[in-house]
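Features of the protein shown, as given by Swiss-Prot:
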BINDING   GLY158, SER159, ASP298, PHE363, THR364  pyridoxal 5'-phosphate binding site
BINDING   TYR191, LYS327, GLY362, ARG458  substrate binding site
MUTAGEN   CYS98 to Tyr  In her1-1; loss of E2-hexenal responses
MUTAGEN   GLY103 to Asn  In her1-2; loss of E2-hexenal responses
MUTAGEN   GLY271 to Glu  In pop2-6; Loss of activity and complete sterility
MUTAGEN   GLY312 to Asp  In pop2-7; loss of activity
Amino acid sequence: MVVINSLRRLARTTQVHLHSKYATCMSGNSTSRRIFTTEAAPEKKNTVGSKGHDMLAPFTAGWQSADLDPLVIAKSEGSYVYDDTGKKYLDSLAGLWCTALGGNEPRLVSAAVEQLNTLPFYHSFWNRTTKPSLDLAKVLLEMFTANKMAKAFFTSGGSDANDTQVKLVWYYNNALGRPEKKKFIARKKSYHGSTLISASLSGLPPLHQNFDLPAPFVLHTDCPHYWRFHLPGETEEEFSTRLAKNLEDLIIKEGPETIGAFIAEPVMGAGGVIPPPATYFEKVQAVVKKYDILFIADEVICAFGRLGTMFGCDKYNIKPDLVTLAKALSSAYMPIGAILMSQEVADVINSHSSKLGVFSHGFTYSGHPVSCAVAIEALKIYKERNIPEYVAKVAPRFQDGVKAFASGSPIIGETRGTGLILGTEFVDNKSPNEPFPPEWGVGAFFGAECQKHGMLVRVAGDGILMSPPLIISPEEIDELISIYGKALKATEEKVKELKAQHKK
């Protein structure tokens, strides 16, 4: 939010605070203008400007909707999307980490159309349901092998799935006669959704500010970002030991009898793409198990091949009690989320609901037949095309190609990732303790340069996040690396200018 507000001020004071070269760059570049200034975009043929549109846009500042034309995406094709002027962009974030099979997979479209023509909707309440929802549950339970799962529950996406996780844990502990075992421990910089409870679980302050969050039953422990938070001379293994000890100390302080669950992403996504340090999950799981605390694996971003394994739990030997799925579950062609629960959890919930007469939780769109049909087809494709194996094969080209820029760049502090997910963090002097002034908007400038050259990235402050479609070709990876390099060079020059200006 600081960066957005700073960019707004920067936009209003361009001529005063920037060298003429920067002003020329901004005034001559429609992509930069969209991000950095309040000047309207130039007239485009065959398109109607949408500045001041009627939608309350998610994760967008009010001034952006009021003052700027949005980038309107009109078409997708493979690893690319096209805006309403016909300009082509390599979609390096796969939408929002989710269009795993690219933008025009005909089998997914056919699955949706066939189901729409057969049964466009029916619910799953009161022991009524549809074949696609039953079939998808069966496939998912067979597919997830990190721990034996017994039941699946469907939602519309990841946020309401994580809300449901909280209710399940509470229901489970009430059934066991442990009504005080209700607190949740999540991690700083985690992301688990933006609804009331999932935003509380998330460890990102902007999701809490002015929403009266987080909820009081949610606690946050250390972010496992080794580069940023390790002590001098501390190895990754020692760092993991310290974080596991801090987690145990928090549990003891609060009282183990009050902690119901611990939730974690295998690789943290929106918080900056943060893979776990060595031995982290081994040590954290031991602590959680010691105090009879359920482990929830939030696989919304990592599942279905993103890390080069079918699930993130497979890569890091995580054996969860509950799992959250969404995004690539349908390659985002239809909204759907899912929860998988272990036999122990499922047995307790089934027994308790039988005593009460009903399990009083669900949504209109739980197990929506069209969403389930598309998800089933997506899972078939992941298996038939060996998508996790393909990701493992092309990942070195992606990871090594982007990371190669880090050693020679004075503004890259760290480039980190695994499989087809990667984050870059811009800092001064390559130090985690020397961020650039927020008003410089270094990350936003890099994003604008990428967009100018035909690639969309996710900007998170001075962090750049990438997770391209899992079907990205080697040639497209090379294009991604090339555009990244061009944007980086321009950003380095811009930082040099801003530093010179700052010294005056």
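The backbone N, Cα and C atoms fix where each Cβ goes, glycine too.
The structure, with features from Swiss-Prot marked on it.
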| residue | record | DSSP (3 states) |
| --- | --- | --- |
| CYS98 | mutagenesis position | coil |
| GLY103 | mutagenesis position | coil |
| GLY158 | pyridoxal 5'-phosphate binding site | helix |
| TYR191 | substrate binding site | coil |
| ASP298 | pyridoxal 5'-phosphate binding site | strand |
| LYS327 | substrate binding site | helix |
| PHE363 | pyridoxal 5'-phosphate binding site | coil |
| ARG458 | substrate binding site | strand |
For this session: Using Cβ-Cβ distances, find the residues under 8 Å from GLY312 (mutagenesis position) that belong to the same chain and are at least 6 apart in sequence, listing them in sequence order.
Result: GLU265, PRO266, VAL267, ALA297, GLU299, CYS302, ALA303, ARG306, ILE318
Exercise. How long is the line from the C-alpha of SER159 (pyridoxal 5'-phosphate binding site) to the C-alpha of ARG458 (substrate binding site), rounded to the nearest angstrom?
Worked result: 20
For this session: Starting from the Cα of TYR191 (substrate binding site), work out which of the recorded positions (CYS98, GLY103, GLY271, ASP298, PHE363, THR364) are within 10 Å.
Result: GLY271, ASP298
Exercise. In whole Å, how far is GLY103 (mutagenesis position) from GLY362 (substrate binding site) when you measure between their Cα atoms?
Worked result: 30
Seminar exercise, completed: Of the binding-site residues listed (SER159, THR364), the greatest number of other CB atoms within 10 A surrounds the CB of SER159
Problem set entry | Cβ neighbour count within 10 Å of GLY103 (mutagenesis position) | 22
Problem set entry | CB contacts for GLY271 (mutagenesis position) [other CB atoms within 10 A, all chains] | 22
Exercise. Which is it, of TYR191, PHE363: the one of these binding-site residues whose Cβ has the most other Cβ atoms within 10 Å?
Worked result: TYR191
Problem set entry | Residues near GLY158 (pyridoxal 5'-phosphate binding site) in space but at least six apart in sequence (CB under 8 A) | HIS192, GLY193, SER198, ASP298, VAL300, THR324, LEU325, ALA326, LYS327, GLY337
For this session: Counting Cβ neighbours within 10 Å across all chains shown, tell me which of the binding-site residues LYS327, ARG458 comes out on top.
Result: LYS327
Problem set entry | Residue from GLY103, GLY271, PHE363, THR364 whose C-alpha is spatially nearest that of ARG458 (substrate binding site), among the recorded positions | GLY271
Exercise. By CA distance, which of the mutagenesis positions (CYS98, GLY103, GLY271) lies nearest to PHE363 (pyridoxal 5'-phosphate binding site)?
Worked result: CYS98
For this session: Express the distance between the Cα positions of GLY103 (mutagenesis position) and THR364 (pyridoxal 5'-phosphate binding site) as a whole number of Å.
Result: 27
